[in-house]
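Q: Shown below is the structure under consideration.
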Amino acid sequence: MAPSEFQPSLWESVTSLIRSAQEKNVDPLHWALQLRLTLASAGISLPSPDLAQFLVTHIFWENHSPLSWKLLEKAISVNIVPPLLVLALLSPRVIPNRKLHPAAYRLYMELLKRHAFSFMPLIRAPGYHKTMNSIDDILHLSETFGVQDQEPGSILLAFVFSIVWELLDASLDEEGLLELTSNKRSKWPSSPHDMDLDGLENSVKRNENHDALEKANTEMAIELIQEFLQNKVTSRILHLASQNMESKTIPRGEFHAIVSSGSKLALTSDSALWLPIDLFFEDIMDGTQAAAASAVENLTGLVKALQAANSTSWHDAFLALWLAALRLVQRENLCLRYCFFMHMLEILSEERDPIEGPVPRTDTFLCVLLSVTPLAVANIIEEEESQWIDQTSSSPSNQWKEKKGKCRQGLINSLQQLGDYESLLTPPRSVQSVANQAAAKAIMFISGITNSNGSYENTSMSESASGCCKVRFSLFTLKMFVVMGVYLLCNISCWSLVMKGSPLTPSLTNSLITTPASSLAEIEKMYEVATTGSEDEKIAVASILCGASLFRGWSIQEHVIIFIVTLLSPPAPADLSGSYSHLINSAPFLNVLLVGISPIDCVHIFSLHGVVPLLAGALMPICEAFGSGVPNITWTLPTGELISSHAVFSTAFTLLLRLWRFDHPPLDYVLGDVPPVGPQPSPEYLLLVRNCRLECFGKSPKDRMARRRFSKVIDISVDPIFMDSFPRLKQWYRQHQECMASILSELKTGSPVHHIVDSLLSMMFKKANKGGSQSLTPSSGSSSLSTSGGDDSSDQLKLPAWDILEAAPFVLDAALTACAHGSLSPRELATGLKILADFLPATLGTMVSYFSSEVTRGLWKPVSMNGTDWPSPAANLASVEQQIEKILAATGVDVPRLPADGISAATLPLPLAALVSLTITYKLDKATERFLVLVGPALDSLAAACPWPCMPIVTSLWTQKVKRWSDFLIFSASRTVFHHNRDAVIQLLRSCFTCTLGLTPTSQLCSYGGVGALLGHGFGSRYSGGISTAAPGILYIKVHRSIRDVMFLTEEILSLLMFSVKSIATRELPAGQAEKLKKTKDGSRYGIGQVSLSLAMRRVKLAASLGASLVWISGGLNLVQALIKETLPSWFISVHGEEDELGGMVPMLRGYALAYFAILSSAFAWGVDSSYPASKRRPRVLWLHLEFMVSALEGKISLGCDWATWQAYVTGFVSLMVQCTPAWVLEVDVEVIKRLSKSLRQWNEQDLALALLCAGGLGTMGAATELIVETCHQH
């Protein structure tokens, strides 16, 4: 059927010309020119797709002859048919019939060689779109490769890729190798569909010339493939195809971004560029707040972000991670080589922690080094290797274990290189011999090797490291650090006895409590006893699990935590009915578990492992059950201690309160121009996080691979939990929120709550009221509550704990009012509060929230801390002030001075005075620690929120009580300055920048800059003469949580970054040198890769890295989002009035600093891929920022910054995004990518524009293909 464009008469003329040429054997060129004139006179647009289809259809196979091929080739040469369309028409006809017609196959490849590499004429031709659509209709490329947009550039890419693929399959088929491929057959037609007996007979009767031609054809096909791979245009097109084509038969190649030398940032592997890891480690060691997020997950994302941004190998990334973890331990004056032996050999008892107080101890620091860090590494390796799970899930041999990716090899190399840091791993000479024997025993135990002669003298600790790592790698636990195996020598026999079935005698139990388990099997054995053993055995297991295995069993710590959380939620019996909770029957067992996990270090360890939401979900049912019943039943523990439901409830409830900032003063919510950044932790929030994690876990290949590490004997319920399931807890929380937000509602006389309040007041002030009755009138407006000294209220107070908590705010209000009016003395008030807290320790939470809210409301007159009515700070207040000044000396921050009569006139708000007076009545021991750690952070934040010098006064009172805590308390007090003074925060940030960059050294340490200058010797390092000056980074880590409005930090950090860049340029680039670098031979304005700029660029990257870390640590995801959406666009729009200093180098360096700052901040918050939960927010914010960028480039937005800064920022940002975070580009709107690429081309950034399009996926693949052709044509 004739093409529609041709009239019948014209069609007949063309047919006649073809037949005449074949019959008369005319010159093909003469025939082609004559045909061109005929078509032109008929008004046919050339080249003509319809003519190409007609010619190919006419020739194959009825008129197939050598002359026909010559006519076709000349038709292409004189441009009357599109070359690529002819090739597309020939491919499905010739290649499948190559064995029947080897000559045709040869001629087809000759046409490929001549015309398959010329794309520019096609792209510029007016019929480009029509031609490519015709090719798609013929070869069905859109359907084959999933090209949805059907852009001509995308079809062109698919066509080139299909040609190479067809040639490759044909060559493999000729050599009999096609069956060895994964699909066993070609994706394309490789044999004729109309093969008949004649064809087979002809195939059998091939002569030697025929065979030789086939062999020559195979050789030519391979040469053509090689040419496609070497040609400048087609090689880039093929690379683009392999990067974006979604097909199981196309292996995705690694992405290598092509970035112009004028726009690529100078990336270095300087160790200082890993500084964010050190800051992160210090930040997670702050124990004042339990984090709902997992430190392991956050560290995983951080390391991946830095590895991508620094363009380093995984070996360098993991080595930097290990060294940062080691520095964390050493900054706390804990020598790692001592710490292991401290718990093993008990010979270094003289070693002491650097600072005493309610702060993380040795075990927590080692948890970061030996548990959190290895788990983060395991996550990274599992992400890489999880891609093989689905492919080998049906394999009985678990072949995935044999596939080692780059991450795993990088880990092994980094561990091997740690041997260069022998000083960190070598024990003191005094214990060298014992240490070597310990190392040998550890190797023998882990490896299962026995030594017949018992001699270990020739084994060293370094060998222990190597042996342990090899063994643990083979088991794929990935939890072995260089010296982890050493602690396993401690009383290994006690765990061996358990595994052999020995009963848990008291002596064996004590040994197991103090000796960490060495394997998951041992913990599973304990779990089995806890679920099936007797009551005494269950209690023994609870003590064992909360002992050394939890605190120092770093290789199995994550498993112990999960087992404990699971045991806190025992399943209900099948025959349970009614409202009675089955948890009551497990009271002694649960109490031991709850007490065991209450220490500061333990809660911190749970937080580091991200188990806080799961723990909250386990604690809420316990609180609901034990708080709802009357305490008529008591239980006796094996220690002889008598407990009631109130005791179990108080322990569980105070532990639950510590999991979020329940004491957060309302002041932090109502002051400032903006609300607090990020979600405010609450019971609902913790349950939401728990439900989401459990619902999502196990659905991704990475999670399924991670589950291989976990125990199979436990099955955690994934059913969602909501607050509605706990009505009494929900009622208390609603009252708690009301108490924090407003004054108490009126209490009705004669109500049940009124009677409970009366009974509690009678109990609290029984001694004070022996002389008669006393009226305590609360300020809330409730009726007068009378207490009588003669009433015995003990029977009346056998009430559910929730009922007592409901009445507690009214009790406190009445007591505080009575004290304010003089009806109660301060000492009597403190004594009464202590009686209430002893009766039900859970009321401490109510005291904290009530007193905090009352201080915030400011309705109470201050009281004089004169030593008569209230305790006096006079003994050491001046000393405390001096030491605060000493701590802040390096920052240049001014400390408010007390007036001359300040000591004698020291006052505190009445609620704060009552709370601090209560706390100093406690005796510090293990029994009260779990309750004081609830009050301590609240007291600290409450005092910090009050005017100066409330915090020094509180600190003075506590240092008088606990002198060994003085360093901790004074350091905490120094943070108050930053809570009240925004300028002090800015000065501290400035100190962080100048000290890290070594710009204005205030000490020999600061002159070198880097991590050591920023973080110094850690928190509270002590020398002779008391606590030392705090390094600015450590101080900022400790104070940023108390900054009321963190939104201003983005602008200040940005300003400090710009100032630092100017200082760097002034110091590193003299004006004369800068002028010489203004023009480089490649035509770009600035030469980033020049040697003269390398040092400056390293410092600029370090400054940007510091700034990004501070933004992320200070405000998390929301603050980074504000930086990208608001702060940066506002900065570029604003006029800064800067001069073109140093030949324009300062503006350029500022642009690159901003680019790295923006990319790194975003990578910290969102992650570099989609595995990070926060990555769901990334596309919207990134689109807004790129839309702003494109609009400014198109002239729709006027900029106020230096043009060189803007140009450097745009090219730098795009370069880093394409090279380091290519996954981001795939999430951006295709049209924005195309517009941005077009603007970059206008700046002569052709390669960068191309790299951006190449990273844009299928949506920009067509535009990238066309740009490849145009760019190569220009060159």
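Each residue, glycine too, has its Cβ placed from N, Cα and C.
Every residue here is the original one, so none of the noted swaps is modelled.
Note that the coordinates shown come from a computational prediction; the quantities given were computed from them, not determined experimentally.
Quoted from Swiss-Prot, the note attached to the mutagenesis of Gly357 to Ser states: In ref4-3; Semidominant dwarfing and decreased accumulation of phenylpropanoids. Reduced phenotype; when associated with H-361. No effect; when associated with L-873. Looking at Swiss-Prot, the entry for mutagenesis of Arg361 to His says: Partial reversion back to wild-type phenotype; when associated with S-357. In Swiss-Prot, a published mutagenesis experiment is listed as Asp601 to Asn, annotated In ref4-1; Semidominant dwarfing and decreased accumulation of phenylpropanoids. Looking at Swiss-Prot, the entry for mutagenesis of Pro873 to Leu says: Reversion back to wild-type phenotype; when associated with S-357.
How buried are these features, and what lies next to them?
A: Secondary structure at Arg361 (mutagenesis position), as computed by DSSP, is coil. Around the Cβ of Arg361 (mutagenesis position), 18 further Cβ atoms fall within 10 Å across all displayed protein chains.
When secondary structure is read from DSSP and collapsed to three states, Asp601 (mutagenesis position) falls in the helix class.
In this view, Pro873 (mutagenesis position) is surrounded by 25 other Cβ atoms within 10 Å of its Cβ, with every protein chain counted.
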Q: Are there residues of the same chain, six or more positions away from Asp601 (mutagenesis position), whose CB falls under 8 angstroms from its CB, and which are they?
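A: Set apart from Asp601 (mutagenesis position) by at least 6 residues yet with Cβ under 8 Å, we have Pro360, Arg361, Asp363, Thr364, Phe551.
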